[in-house]
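Engineer: After the structure tokens below, expect a handful of questions from me.
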Amino acid sequence: MGGGGNLVDGVRRWLFQRPSSSSSSSSSNNNNNNHEQPIFNSSSFSSSSNPNHSANSGELIIEEDLDFSGLTLINVPKRNHLPMDPHKKGETEFFTEYGEANRYQIQEVVGKGSYGVVASAVDSHTGERVAIKKINDVFEHVSDATRILREIKLLRLLRHPDVVEIKHIMLPPSRREFRDIYVVFELMESDLHQVIKANDDLTPEHYQFFLYQLLRGLKYVHAANVFHRDLKPKNILANADCKLKICDFGLARVSFNDAPTAIFWTDYVATRWYRAPELCGSFFSKYTPAIDIWSVGCIFAEMLLGKPLFPGKNVVHQLDLMTDFLGTPPPESISRIRNEKARRYLSSMRKKQPVPFSHKFPKADPLALRLLERLLAFDPKDRASAEDALADPYFSGLSNSEREPTTQPISKLEFDFERKKLVKDDVRELIYREILEYHPQMLEEYLRGGDQLSFMYPSGVDRFKRQFAHLEENQGKPGAAGGGRSTALHRHHASLPRERVPAPNGETAEESSDVERRAAAAVASTLESEEADNGGGYSARNLMKSASISGSKCIGVQSKTDKEDTIAEEEDNETVAELTDKVASLHNS
């Protein structure tokens, strides 16, 4: 999609999240007067209850007219389509047993990886395009299954236009023996990482619009006492109409302490380039929602620069880049750092003066830079909250509190499983209970103590399996309609619901059965040669395995530049001790 022309109805749709609408549906042109700033003719934020969801997770619907004709459409990578075999069209009919006959009309495989398969489809009830992700062997590893449970639960509870939405989860055939799950999502076209790479002509209005959506979504998430903990451009889904949605809540956590702004989790492994300074070297024993605000600041700076702001090679290099730009922190900030060796490291650092933001971003709006300074404050207590940032003068004429709702903190009972040691059967039962939230009749029977649900409400998953198997078998065949490849090779990093691991041209299902083993070996070999000097703890399995249901990394055919970016940035499993002795000394208090 080209980057020129007036923004049309699709641009308005970000504020028209009605149940039957799709932010990825095609838009039609109309003639609007051009405005440099969006104009709101009316404002109302309503909440409607969805019968498939709990009462405390009402869907937010914005009902207002927005003229954003000053924006242009953004470029997003296009897919090559793999049309269905006309002789196999009948296999698209499924879910007849549970009253869902023909609801989802499968169109094409848009993603494939060790986790399973993603197919695009059309919901015949609403007409919107959706993505259906089949996750294989959910319970192979309890840790992965727990992460999936956490994300399914959070995405059910966090119902907001700026957070990716689960539309439906398919009923498994057996309560106690199922292994795979099928999750239906709204279909998004790309992610912010790809948008930044593909568009060198973004306007100040684009930047403002993007940041507004991120902060509005984050305000809602933080009001629920949820910390995302891994915000980065690849975890922000995007459409050509400029709509953004936050995804990948697999690392998110909910705070239940009496003081919800002071939390500590020992398993935190955020992507380094977007990691707040208090997380580098375990500087703070406690951290706050300000960790997400820092990440948003880094993302906003990347939009303005067209490249990452702090592309550190390791933790120490990351700190050096931060202090080179922001200056060394003042003594009062250093004094609040609990790690003694970290305090000594920063105290002994040569005095650095901050670089004026106007020098780093000479073409940026001064109001944007003043807000960016508030987002990138070194000391977390000095960072603006999402709510405060939305009230910044930068959003004058755009921000409206009635369109920026808050919510109640999530109940502690929802995440009681986090405090228990779970086995596979425990997680399976908890995920099954979450699936029933999308099947209200069965949920009612379940809550009454019914134990024969699969006999009362038969599952359509078996038919769905055959449908996915057919798609996988025909994906990439030389004679298949569409030219043998269903995904574009240049799509290397993706968040659901887009392609992950495109199979080589001409590869059959049998030939691709060992794709994970071969790709993992190739990645391991590449990393061994390119990371020899660093001794990094980069895991090939972790690159291939997608534990997140709404966003994940992938291995694809990468250019040298993209491969180096991935290796440098995506070392999510690094521990400080794996880098250098210097960093290890910071880690050990």
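Counting begins at 1 with the first residue displayed.
Cβ atoms are placed via backbone N, Cα and C, with glycine included.
Not my notes, these are from Swiss-Prot:
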DOMAIN    104-395  domain 'Protein kinase'
BINDING   Val110, Gly111, Lys112, Gly113, Ser114, Tyr115, Gly116, Val117, Val118, Lys133  ATP binding site
MUTAGEN   Lys133 to Met  Abolishes CAM4-dependent activity
MUTAGEN   Lys134 to Arg  Abolishes CAM4-dependent activity
ACT_SITE  Asp230  active site, proton acceptor
MUTAGEN   Thr266 to Ala  Do not affect CAM4-dependent activity; when associated with F-268
MUTAGEN   Tyr268 to Phe  Do not affect CAM4-dependent activity; when associated with A-266
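For the listed features, I'd like the structural context: burial, neighbours, distances.
Structural biologist: Averaged across the domain 'Protein kinase' (104-395), the predicted model reaches a pLDDT of 88.
Secondary structure from DSSP puts Lys133 (mutagenesis position) in a beta strand.
Neighbour density for Lys134 (mutagenesis position): within 10 A of its CB lie 23 other CB atoms from the protein chains shown.
For the recorded site, Asp230 (active site, proton acceptor), the DSSP three-state label reads coil.
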Engineer: Can you name the recorded positions among Val110, Gly116, Val118, Asp230 whose CA is within 10 A of the CA of Lys134 (mutagenesis position)?
Structural biologist: Gly116, Val118
Engineer: Near Lys133 (mutagenesis position), how many other Cβ atoms are within 10 Å of its Cβ?
Structural biologist: 23
Engineer: Going by C-alpha positions, which of the recorded positions (Lys112, Val118, Asp230) is nearest Lys133 (mutagenesis position)?
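Structural biologist: Answer for the nearest of the recorded positions: Val118.
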Engineer: Measure from the CA atom of Asp230 (active site, proton acceptor) to the CA atom of Lys112 (ATP binding site) and give the result in Å, rounded to a whole number.
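Structural biologist: The separation of the Cα atoms works out to 23 Å.
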Engineer: Starting from the Cβ of Asp230 (active site, proton acceptor), draw a 10 Å sphere and report how many other Cβ atoms land inside it.
Structural biologist: 24
Engineer: Long-range neighbours only, meaning 6 or more apart in sequence with Cβ under 8 Å: which ones does Gly116 (ATP binding site) have?
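Structural biologist: The list for Gly116 (ATP binding site) reads Lys133, Lys134, Ile135, Asn136, Asp180, given in order along the sequence.
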Engineer: How big is the Cα-to-Cα gap, in Å, between Asp230 (active site, proton acceptor) and Val118 (ATP binding site)?
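Structural biologist: Their Cα atoms are separated by 23 Å.
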